[in-house]
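Following: one structure in structure tokens, then a few remarks.
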Amino acid sequence: MEPAFPASSAGVQSQSGPEPGAGQQEPPPPATPLRPVASQSRFQVDLVTEGGGGGDGQKGQTAAQPAAAAKDKDRGDGGAAAPSPASPAAAAEPPAAAAEEAKGRFRVNFVDPASDEPPLSSQQQPPPPSSASSAHGGHQPPSESMNGYPQNGDTMMSEGSLHSSGTGAHHYYDTHTNTYYLRTFGHNTIDAVPRIDHYRHTVAQLGEKLIRPSLAELHDELDKEPFEDGYVNGEESSPAEEAVSKHVADNKGVVKFGWIKGVLVRCMLNIWGVMLFIRLSWIVGHAGIGLALLVIGTATVVTTITGLSTSAITTNGFVRGGGAYYLISRSLGPEFGGAIGLIFAFANAVAVAMYVVGFAETVRDLLVEHNALMIDEMSDIRIIGSVTIVVLFGISVAGMEWEAKAQIVLLGILLLAIVNFTVGTFIPANDKRAKGFFNYRGEIFSENFVPDFRDGEDFFSVFAIFFPAATGILAGANISGDLADPQLAIPKGTLLAILITTIVYAGAAVSVGSCIVREATGNLTDAIIPGTVTNCTNVACKLGFNFSSCATNKCSYGLMNDFQVMSLVSGFGPLITAGIFSATLSSALASLVSAPKIFQALCKDNIYPGLHVFSVGYGKNNEPLRGYVLTFFIGLGFILIAELNVIAPIISNFFLASYALINFSVFHASLAKSPGWRPAFRFYNMWISLIGAILCCGVMFVINWWAALLTNVIVLALYIYVTYKKPDVNWGSSTQALTYLNALQHAIRLTGVEDHVKNFRPQCLLMTGAPTSRPALLHLVHAFTKNVGLVVCGHVHTGPRRQALKEISTDQAKYQRWLIKNKMKAFYAPVYAEDLREGTQFLLQAVGLGRMRPNTLVFGFKKDWRQALMKDVENYINAIHDAFDYQYGVVVIRLKEGFNISHLQAQEELCTSQEKSAHPKDIVVNLEHSDADSSKPSSKSVSETNSPAVCQDQKDEEDDGKASTQPLLKKEVKDPSVPLNMTDQKLLQASSQFQKKQGKGTIDVWWLFDDGGLTLLIPYLLTTKKKWKDCKIRVFIGGKINRIDHDRRTMATLLSKFRIDFSDITVLGDMNTKPSKDNITAFEEMIEPFRLHEDDKEQEASEKMKEEEPWRITDNELEIYRMKTYRQIRLNELLRENSGTANLIVMSLPVARKGAVSSALYMAWIETLSKDLPPILLVRGNHQSVLTFYS
């Protein structure tokens, strides 16, 4: 029998040779079976070979299955066991029928990588019920007959493998002769059922990435060669898969937080800052209870909208570390993300200093109160702040787990302080009445409900003071990488934190406004003796105290004057001080942790290349120790300044800029209508998010207008920098989605616009083949289409279909990336066809979208047409005819040295491979190439000889489409002992000549025939470009000798109406003069090999030859077009005489009548017309006007 496919994945050696007999003992399985890596759950396909002519009824077997096992496994009755040779059923089944049944079948074996146990052999595997029953000849109970198998056919899937029974064994399924496994969907095909592991990134945090079968594996013909290593397409443990395994292993033991400890606690601690204890009472005093609640409510509206937007973004896919930077960058792209990420990380680093200085100031006030200053007030702040940040730095470096424990302790202290304040409002305040505290009083509430702004304060200034307290809502999101489930934790924790803290702020505002009067002296002597008549009318007088002296003298107590009102009201004053310490330290600790995490994520993305050193993480939690050190020194520096009144508003604006962009991200993503924008969190609205973004921007200017302007300038500067650097990332941002949507909408809108001559643009289908192989052709066409018209680089792939289609799939991204990297505003369009003509026809008909379709076909001249196969020449000329048929304009460009440098690229690649080889051999490359044939790569003949290598010593580069011609175009020959030959040197220089500034020269336009104006429009467009602007246009036209002046004036008038500048007009009156004999002779010698010479042959022979070789030139044809031939020869003489020194020649392309002029004669005309000249464009429009003098 034929050798079958090896199946190393099963751990069974492949077998070939004669089939063993029925009684032959089965070889034992190897002790250590081969298995795929942990990151694979793959499959293999075994061909079932045709059975031999034996009489035992066996239908053949796979190599992975021993013969004895095959007899038990291969059964044709759908479920019964295969009969043994001795059974009647075996004799009853005809061998021919068995062999016929086996034809065309293949067996799908699935490999479970999750199990460490060796596979069961065929004898060890428990059979299905029908098999067991039949084999043992009797009925067994269901529990026994199903021994080793799941009870239901749909329970075969396990977490480790799609096709594992969960018992640790690998099962091999014959899905065509065994219908048992058809009960479980997905077990009878290599097609994969839907599974989450197929959608993971290469290195996923929640599991391993599995690779589904490719479309080619399902659709292509089955290869006759065995799969390498037993895996489909020879799949092995790739570097990416090894990285997955390593990443999963490294993640063991990582500390992850839930929504309470990770988000809720952090957000509440950051929002409950010192504002709650030392500024809220002052706000109520000025704004009154009513406006104070409005201030809190307005801030809550902004933070709630931002929280909703944050929730929408975080539930639209898996969230990694980086907080606000990650959310914005993955939504709006690297430009906004890079700008915000840097300032947001810096803002958090400086916020550490702000909170620590707030703590130090509180400690300093205690020292002043007890007369215990160390040096002076400012120096004490620096000393206390420095010691504090060192302690906080030690906690953060110790790890997130220790930091989280410290936050829990601080939250406990803070909650005790809030409870202490609440209880204190109910304790009778007999000894505190002189300081303005009277417990809950309706009169005090009524008086304090209305505002009483003083000292130039107003609603907006009070709001500006309060709002920074609400900027802690992203404290949980900032450590998104350390959350167990960010998609659940961030929305739940953030929104709940906003709700709780808002209730506490509002409750505290109402409490202090209901208990304490605005001003109090603190003197018990101001108590009103009952029966005494006073002139005061405020609520304090009604409560027994006359504080009217505060109207003229500065008082120290009351809502307006005392920042320590919370301590006054509380049941135990020192606990409020501890609460202030807790609020400042917890906020400082949260910022100290957030800043390095955000900065690390920013550096990992390599948005700013110089900062990549800070992306390194340490330990199981990937702690950014370098970022901690940087944040420590930034915070320490601002602590030593000890004056944060100037920097504080800028920091608040940095936070608000981040919130504005988060809101805008949701609006932008919703506006783009990307199918990928589908957040699991549904309670958001794109217009509310837009309002939130506008509110954030408004609040920025309310807090401090100059700080808002400075923030916007910094963000804009960073945005421009990142845009200019163009980081090589692709995150599927909403910016890309909206760009697509706008392009789609505008393309559709454009289809309803009728063409107009004033809006004509040359839109070129440029037959470059691989764009890297003809750079000069691409640069020249790009010069007159850049920012004006469309360029599509057509590439016709020929040869074996399967190979060509694979090349197309890889070349599409490769060459489009090369065009972008080389700043070519062009598209790449590959197509598969039998030959160049067919491929060009496909492109002419199909390329483009709506009005964005090519209207001009551009070819490079086929320089080697006389040596090439005439079939290729016929295809080349017919492609030009096809373009005219499709109403395209045609441009044929000729460069004396040629365009095709693919043989130099091939030579470079061979040199590179030679340098990499352990035993380098001398290689000689013999190449024959064409400048026009873009249907296939140049033919190569590679031979190993002892001659010196003809290659340059150049640096090896990966063949990824990134400027692969740049080494050839920019590097000089470094090794003089192996130079390029003279022809290749000239070709190499010519390939880059259109990349240089052309300098002062001329563009000679030979506008011999009116084609609609394309021959004149192209040179005009060239002169508008920077590299060609110093060139002057000279126009040459045909005319009569006796009307030269008249023809010149007529043309000058026409050009002036077209608004086209020119330096000179030349009228050629001797165009129809007979060319020189030498040139005529040269032409005749050139076409001699292509002539039919029918007069020298019998009529039947000549007709047969003409039918077989239609490209040949007949004597009759040559005679009919003799004058046209002479014209081409004469024009070449005039061109060399008048335009031999021009920078560029643009000339009307002669048109050959289809079916009348042979391909060889037409090529000879073009060859004769354009030889021995500077770069020349032979142009023929489609005879529709492209110029107009009407407005």
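Backbone N, Cα and C atoms are what each Cβ position is placed from, and that goes for glycine too.
In this structure the noted substitutions are not present, so the sites keep their original residues.
The Na(+) binding site annotation in Swiss-Prot covers LEU269, TRP272, ALA583, SER586, SER587, and the record cites similarity to another entry as its basis. Secondary structure at TRP272 (Na(+) binding site), taken from DSSP and collapsed to helix, strand or coil, is coil. For TRP272 (Na(+) binding site), other Cβ atoms within 10 Å of its Cβ number 28.
Per Swiss-Prot, K(+) binding site is recorded for ASN270, ILE271, TYR355, PRO468, ALA469, THR471. Cβ neighbours within 10 Å of ALA469 (K(+) binding site), excluding its own Cβ and spanning all shown chains: 23. According to DSSP, ALA469 (K(+) binding site) sits within a helical segment.
If you look up Swiss-Prot, you'll see GLY273, VAL274, MET275, PRO468, ALA469 marked as chloride 1 binding site, on the strength of similarity to another entry. Residue density at GLY273 (chloride 1 binding site): 25 other Cβ atoms are found within 10 A of its Cβ, drawing on all protein chains shown.
Around ILE473 (chloride 2 binding site), the C-beta neighbours below 8 angstroms that are at least 6 residues distant in the chain are CYS267, ASN270, ILE271, THR303, THR306, GLY307, THR310, THR494, ALA497, ILE498, TYR659. Under the heading chloride 2 binding site, Swiss-Prot lists PHE344, GLY472, ILE473, PHE655, TYR659.
Annotation of the mutagenesis experiment THR184 to Ala in Swiss-Prot: Does not greatly affect cation-chloride cotransporter activity.
Here the residue is the original one, while Swiss-Prot reports the published mutagenesis THR189 to Ala or Asp with the comment Abolished cation-chloride cotransporter activity. Other Cβ atoms within 10 Å of the Cβ of THR189 (mutagenesis position), summed over all protein chains shown, number 13.
Annotation of the published mutagenesis THR202 to Ala in Swiss-Prot: Does not greatly affect cation-chloride cotransporter activity; the original residue is retained in the structure shown.
Inclusion criterion for the binding-site residues GLY273, ALA583, SER587, PHE655: a C-alpha placed within 10 angstroms of the C-alpha of TYR355 (K(+) binding site); this criterion is met by GLY273, ALA583, SER587.
Closest to THR189 (mutagenesis position) by Cα-Cα distance, out of the binding-site residues LEU269, VAL274, MET275, PRO468, GLY472, is GLY472.
Within 10 Å of SER587 (Na(+) binding site), counting CA to CA, the binding-site residues GLY273, MET275, PHE344, PRO468, GLY472 contribute GLY273, GLY472. In this record, chloride 2 is bound by PHE344, GLY472, ILE473, PHE655, TYR659; the longest C-alpha to C-alpha distance in that set is 13 Å. Distance noted between the C-alpha atoms of MET275 (chloride 1 binding site) and GLY472 (chloride 2 binding site) is 12 Å.
Proximity note: of the listed binding-site residues (PHE344, ALA469, GLY472, PHE655), ALA469, GLY472 have a CA within 10 Å of the CA of TRP272 (Na(+) binding site), given in sequence order. SER586 (Na(+) binding site) is surrounded by 28 other CB atoms, counting those within 10 A of its CB over all protein chains shown. Sequence-distant contacts of VAL274 (chloride 1 binding site), defined by Cβ-Cβ distance under 8 angstroms and a gap of at least six in the same chain, are GLY358, THR362, ILE580, ALA583, THR584.
Spanning the residues GLY273, VAL274, MET275, PRO468, ALA469 that the record associates with binding chloride 1, the maximal Cα-Cα distance equals 11 Å. Local packing around the binding-site residues LEU269, MET275 was summarised as the count of other Cβ atoms within 10 Å of each Cβ; on this measure the leading residue is LEU269. Residue environment of ALA583 (Na(+) binding site) contains 30 other Cβ atoms, counted within 10 Å of its Cβ in all protein chains.
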